[in-house]
Amino acid sequence: MENYEALVGFDLCNTPLSSVAQKIMSAMHSGDLVDSKTWGKSTETMEVINKSSVKYSVQLEDRKTQSPEKKDLKSLRSQTSRGSAKLSPQSFSVRLTDQLSADQKQKSISSLTLSSCLIPQYNQEASVLQKKGHKRKHFLMENINNENKGSINLKRKHITYNNLSEKTSKQMALEEDTDDAEGYLNSGNSGALKKHFCDIRHLDDWAKSQLIEMLKQAAALVITVMYTDGSTQLGADQTPVSSVRGIVVLVKRQAEGGHGCPDAPACGPVLEGFVSDDPCIYIQIEHSAIWDQEQEAHQQFARNVLFQTMKCKCPVICFNAKDFVRIVLQFFGNDGSWKHVADFIGLDPRIAAWLIDPSDATPSFEDLVEKYCEKSITVKVNSTYGNSSRNIVNQNVRENLKTLYRLTMDLCSKLKDYGLWQLFRTLELPLIPILAVMESHAIQVNKEEMEKTSALLGARLKELEQEAHFVAGERFLITSNNQLREILFGKLKLHLLSQRNSLPRTGLQKYPSTSEAVLNALRDLHPLPKIILEYRQVHKIKSTFVDGLLACMKKGSISSTWNQTGTVTGRLSAKHPNIQGISKHPIQITTPKNFKGKEDKILTISPRAMFVSSKGHTFLAADFSQIELRILTHLSGDPELLKLFQESERDDVFSTLTSQWKDVPVEQVTHADREQTKKVVYAVVYGAGKERLAACLGVPIQEAAQFLESFLQKYKKIKDFARAAIAQCHQTGCVVSIMGRRRPLPRIHAHDQQLRAQAERQAVNFVVQGSAADLCKLAMIHVFTAVAASHTLTARLVAQIHDELLFEVEDPQIPECAALVRRTMESLEQVQALELQLQVPLKVSLSAGRSWGHLVPLQEAWGPPPGPCRTESPSNSLAAPGSPASTQPPPLHFSPSFCL
């Protein structure tokens with residue numbers, strides 16, 4: 001019956017069940033053509049098929065007015081869409097040219113395009129009707145070739161199984177998958193396929209090889225991720241609830257005689273627009289409802305296409321490229337290494353726009369088009385499968401990819417105009433795969449210890465709240481600043497007892513603020529301020545670093561989301577969780593009553609200690625020592641500071657600096673003196689005023705001002721540098737880091753003196769902090785590249801905490817990796833690509849351990865002296881032979897989050 005229905009489209013019968021068909025069906029019933037075991041079940045569906053045949057006959061009558069070419073073409077599609085009577089799930093597909101005669105075969109091959117699709121190959125046990133249909137199809141194909149109709153695209157739609165219930169369920173699943181493919185494979189003529197989508201699942205072997213070759217020779221690739229509802233990365237909502245469905249790639253073909261320009265995309269044929277036959281391919285990465293063998297074949301070819309995309313030498317353009325790379329890594333799964341994406345360079349217009357205007361950190365695609373493109377260009381990003389047809393959605397995606405290409409080229413031209421192209425290409429673009437790899441690797445967390453710590457902190461918070469109510473003489477909401485202000489100053493009058501002339505106020509409040517600086521100034525006058533300070537500290541640890549981490553945990557581990565464009569200084573930022581905000585300094589609390597253990601015993605809690613390395617691995621931390629002070633020394637060129645760093649490296653730079661500043665022997669420098677010097681230095685670096693420094697030091701404002709003046713008088717070149725930075729900002733409206741990063745500061749010309757002073761502080765701060773951020777990013781890139789190039793190292797970069805890089809390393813690789821990391825990072829004082837030559841050496845301190853909160857310093861014997869960066873194995877240049885420290889991993893530290 002299914003054979004009969006399939007052959008209706010070949011005009012063997014235009015009315016259901018003719019006399020000829022009845023005879024054939026009788027022969028089939030006898031068992032010569034059809035298995036008798038399945039005949040009974042097949043006859044049960046006769047009535048349904050008869051209705052389908054009648055309906056199809058009516059459709060044929062309606063089409064008589066159409067041209068002969070369209071009639072023959074659609075008849076052929078109808079035949080192939082209905083399938084064969086007996087098609088094994090293991091049958092494979094062949095090109096349409098396999099059905100052509102020998103004298104027509106060569107001509108048809110030349111007419112095939114990548115958008116050509118597949119037809120099912122017939123089983124060798126096919127019925128007589130199938131053979132007749134095959135001859136009829138051969139006759140039709142000769143007519144089509146004679147009329148120069150080009151390639152014809154067909155698809156498999158029905159598959160027959162012996163068991164009727166199994167056939168029904170599998171056929172429904174396949175029809176659903178085929179219907180989805182129709183949205184991507186426009187069912188019109190082959191020209192329409194070229195203009196819209198080509199699903200790579202429907203390509204034959206010849207077309208697949210042509211696709212790979214086309215990707216290798218492409219002038220540019222424009223990519224976006226598509227979600228199950230039809231939306232893409234180009235939509236306003238960048239975090240859709242729906243899952244990823246596939247990846248769309250618009251391929252810009254190489255112009256005749258043209259050459260790609262991966263290092264300078266704004267040149268040559270790359271600037272030329274797309275032509276009508278530039279293909280748009282669809283790569284499905286969502287699991288499809290077809291049998292495993294074919295699904296695996298589709299996925300394997302999809303991996304090959306994506307792998308070629310990762311290695312492509314032409315410009316690859318993608319909005320939010322980091323998310324695309326992470327999705328590709330997830331699709332590769334266990335079959336792919338993170339090193340497969342290490343060389344990927346994608347042009348991300350959001351990053352380009354952020355370099356031009358750092359204050360606009362998270363613009364949408366539509367925002368960027370409106371801001372940087374011509375007014376006539378419109379963006380269609382709101383169409384989804386829920387409110388538009390698939391063809392409309394797919395057409396919109398193609399048009400938006402063209403707009404994305406044009407936007408990116410315009411932004412690249414602007415980067416060159418602003419002198420930012422080298423920074424974009426050398427520093428920001430290589431970070432994209434690094435951040436994607438970091439997000440794809442989770443860090444293990446000791447969940448049991450974290451839950452225990454949460455309960456302990458919760459009990460301590462309740463005790464502190466009760467103590468606060470007792471010493472205040474009444475109950476109040478301890479987290480309410482207004483109620484606390486009324487208790488401290490309205491009831492207790494502590495501001496009148498303070499020796500300080502004035503305490504900072506908030507807005508127009510009649511009482512001082514309840515900030516940390518004010519509470520520290522009042523802590524010796526009454527027990528309440530001290531209780532409030534401890535309560536806030538414990539509450540922050542519990543809510544942010546314990547309960548917050550528990551909320552982000554999945555399967556006993558966490559993975560932060562890294563934002564490359566989240567700050568104006570160029571620093572990276574993290575969220576869900578903010579791993580950069582987890583303090584390295586432990587806190588001490590008193591054991592709560594009714595808690596296991598001795599009462600009134602001091603516990604030390606380290607939030608970082610809850611992060612533990614995976615089995616067989618160790619954390620390795622590499623920290624730039626005094627990076628911002630070294631940058632300040634380089635920028636200012638102060639002779640005293642240069643002498644401090646250019647001489648033999650000292651054990652404690654800040655102690656030596658204190659000795660220089662206060663003119664006392666190093667042996668007499670106390671810990672308090674050292675900390676005071678450190679805070680003064682960073683007050684200068686960050687542009688903090690005397691008020692903020694006074695709050696940090698816990699001294700009167702006048703004394704803090706004297707510290708600043710004395711320090712700047714000792715190191716006069718620092719003051720000269722600050723004046724030069726401010727003058728440059730007044731002249732150009734922006735400031736620039738040592739690697740060319742710029743920050744516009746329009747308030748530098750404000751009439752309001754307070755706003756203008758703030759902009760001046762930001763100018764000095766940005767030059768130092770932005771330069772340090774650039775150097776840390778450069779360290780990430782060089783170490784990542786060196787590890788990726790190594791045949792032995794497998795270390796994973798798991799976090800960047802500003803001037804610290806955290807790796808997870810296999811235990812036997814710790815010595816080799818530590819040596820490579822130190823040598824690579826310390827060699828960055830000279831970077832030829834950015835024409836950078838620091839006047840001071842860089843120093844990196846290394847530490848390792850099983851827990852992030854309990855890292856121990858690595859002995860100097862583990863690493864060789866600083867030298868030029870190399871990518872080969874450094875195992876021969878470690879410590880002297882026989883040194884036990886050079887052959888053994890650091891001590892194992894499975895320490896709990898609090899040490900008794």
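Placed from the backbone N, Cα and C atoms, the Cβ positions cover glycine too.
In sequence order, ASP803, GLU804, LEU805, VAL844, SER845, LEU846, SER847 make up the list of same-chain residues 6 or more apart from ASP623 (mutagenesis position) whose Cβ falls under 8 Å from its Cβ. According to its DSSP assignment, ASP623 (mutagenesis position) is in a strand. In Swiss-Prot, a mutagenesis experiment is listed as ASP623 to Ala, annotated with the note Abolishes catalytic activity.
For the mutagenesis experiment GLU675 to Arg, the note given by Swiss-Prot reads: Reduces polymerase activity. No effect on accuracy. Long-range Cβ proximity for GLU675 (mutagenesis position), meaning a same-chain Cβ under 8 A and a gap of 6 or more residues, is found for none.
According to Swiss-Prot, the mutagenesis experiment LYS679 to Ala carries this note: No effect on polymerase activity. Increases accuracy by ten-fold. The local packing around LYS679 (mutagenesis position), expressed as other Cβ atoms within 10 Å of its Cβ over all shown chains, amounts to 17.
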